[in-house]
Amino acid sequence: MSGLCFNPFRLRWSLRSKLPLEPSLPNLPCNPSSSKTNRYAEAETMEKKRFDSMESWSMILESENVETWEASKGEREEWTADLSQLFIGNKFASGAHSRIYRGIYKQRAVAVKMVRIPTHKEETRAKLEQQFKSEVALLSRLFHPNIVQFIAACKKPPVYCIITEYMSQGNLRMYLNKKEPYSLSIETVLRLALDISRGMEYLHSQGVIHRDLKSNNLLLNDEMRVKVADFGTSCLETQCREAKGNMGTYRWMAPEMIKEKPYTRKVDVYSFGIVLWELTTALLPFQGMTPVQAAFAVAEKNERPPLPASCQPALAHLIKRCWSENPSKRPDFSNIVAVLEKYDECVKEGLPLTSHASLTKTKKAILDHLKGCVTSISSPFSSSSVPVNA
């Protein structure tokens, strides 16, 4: 904790005089000749300036009409986030409508994701609100070592926030960007891949499809363990099994999603195949292409990132299975975990990854041969064949 540097302010709960629930925008000049679009653009600019001010963020969260939630493992899940215990620190990531800050909540290092809900764009507002509700609803019921832990949430339009555990080493994409191409050891590749696949195996066991699995949404902690994060576009499989539309990111998106066809949990397996390729190369998938060009290459030409010659054949085979064009040919994460665990055992025993597969095939071939020999031999005392299991 001592190493964290925080801004000298704290969100206090009702310690000041009552603040306005939502600071009003300055009056815009009335110009009969200006179009409605221009007026909305000016209003949006004013709102953005207000939102960009850290002071206004704290004012909104300090207001009395704040809906709060806090995760609990009891029979009844209650969310009672105590904002007097929340300290906001420095921003370390941002997006089009969100910012992520370091913070402390109840003496624990946390990440505070703040989402700005625009008031002048109805479609965007509805989409962001739904993503926020979905992420809170899903995260609050997920408990696994390889899933980022939800701690609390608060909602005060136009600012919504989600508080999760702080992952000090950033995301997997940042980690790979610092590495030389093809430089990760097979031990590291398998360790990271196992973390991801175990988290995804659990997620699918809970009936959840992530829909945006990528290196940017995989976070690393102090021990360099990976946790799956960012559930804004996730959904329960019963609610999105036959859903259409592309909710993920093109470079990692399965072809059926790009084509807006019905899809299943196997879209996550495809994305994992791309991530596994990233681990073996440390490169950005479809580097040199724009996201749209990458989507076209996958959907129309069935292209995939090139597998390097240095990639272990067994690992290359798994990657190809994961990103198969036919979803039914992609393995489940339970199978992926089992395969990676066997590969990990081979590496620890100093054996090549192909050894396990080769030994399995050899053993099966020997058993089949013996079975054929035994069943073809007739007993001298009986015309019946010798039982296989005799």
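Any Cβ shown, glycine's included, is placed from N, Cα and C.
Lifted from Swiss-Prot, the feature list:
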DOMAIN    86-359  domain 'Protein kinase'
BINDING   F92, A93, S94, G95, A96, H97, S98, R99, I100, K113  ATP binding site
MUTAGEN   A109 to V  In suu/ht1-8D; dominant mutation leading to constitutively open stomata and subsequent high stomatal conductance, and impaired stomatal CO(2) responses. Reduced binding and inhibition by MPK4 and MPK12
MUTAGEN   K113 to W  Loss of kinase activity, induces a disrupted CO(2) response
MUTAGEN   K113 to M  Loss of kinase activity. Impaired MPK12-mediated phosphorylation
MUTAGEN   R211 to K  In ht1-1; impairs the ability to control stomatal movements in response to CO(2) probably due to loss of protein kinase activity
ACT_SITE  D212  active site, proton acceptor
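Feature annotations (Swiss-Prot) mapped to structure.
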{"residue": "F92", "record": "ATP binding site", "Cβ contacts under 8 Å, 6 or more apart": "I100, Y101, R102, G170"}
{"residue": "S94", "record": "ATP binding site", "Cβ contacts under 8 Å, 6 or more apart": "I100"}
{"residue": "A96", "record": "ATP binding site", "Cβ contacts under 8 Å, 6 or more apart": "none"}
{"residue": "S98", "record": "ATP binding site", "Cβ contacts under 8 Å, 6 or more apart": "K113, M114, V115, R116"}
{"residue": "R211", "record": "mutagenesis position", "Cβ contacts under 8 Å, 6 or more apart": "T233, S234, C235, C240, M247, G248, M257, V267, D268"}
{"residue": "D212", "record": "active site, proton acceptor", "Cβ contacts under 8 Å, 6 or more apart": "D230, G232, T233, S234, M247, G248, T249, W252, S271"}
Across every protein chain in view, the count of C-beta atoms other than its own within 10 A of the C-beta of A109 (mutagenesis position) is 16
Mean per-residue pLDDT in the domain 'Protein kinase' (86-359) works out to 92
I100 (ATP binding site), Cβ-centred 10 Å count of other Cβ atoms over all protein chains shown, is 19
In all the protein chains shown, the tally of other Cβ atoms within 10 Å of the Cβ of K113 (mutagenesis position) is 22
Record-listed ATP binders F92, A93, S94, G95, A96, H97, S98, R99, I100, K113 have a maximum CA to CA distance, in Å, of 14
